[in-house]
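Features reported for this protein in Swiss-Prot:
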MUTAGEN   Phe62 to Ser  Reduces mett-10 binding
MUTAGEN   Thr67 to Ala  Reduces mett-10 binding
MUTAGEN   His68 to Ala  Does not affect mett-10 binding
MUTAGEN   Phe73 to Ser  Reduces mett-10 binding
Amino acid sequence: MVDRKAVIKNADMSDDMQQDAIDCATQALEKYNIEKDIAAYIKKEFDKKYNPTWHCIVGRNFGSYVTHETKHFIYFYLGQVAILLFKSG
């Protein structure tokens, strides 16, 4: 297991949900190597736990500008990997 430091860059989300996002992303990074698979895992877990429709972007270099539901957005790093998770729709 690799110890990845979580650094939250921006969040509009409850503290409990933020911790869930970090925990879920940590699990995804342990299970998968491909960014698309990591994003799919996080998205599906949040759809199950917090109802659809969640969107997840995982990568090392991307820009974004998204519309999200209030209290359903987080952008954070786990080690060198950035994760954007938000609910819309």
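Cβ coordinates come from backbone N, Cα and C, glycine included.
On the structure: features taken from Swiss-Prot.
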residue	record	DSSP class
Phe62	mutagenesis position	coil
Thr67	mutagenesis position	coil
Phe73	mutagenesis position	strand
Could you tell me the C-alpha distance between Phe73 (mutagenesis position) and Phe62 (mutagenesis position) in angstrom, no decimals?
17
Those mutagenesis positions listed as Phe62, Phe73, and which of them has the most Cβ atoms within 10 Å of its own Cβ:
Phe73
Taking the Cβ of His68 (mutagenesis position) as the centre, how many other Cβ atoms fall within a 10 Å radius?
18
His68 (mutagenesis position) and Phe62 (mutagenesis position), Cα-Cα, nearest whole angstrom:
18
Would you count the other CB atoms within 10 A of the CB of Thr67 (mutagenesis position), including those on all shown protein chains?
8
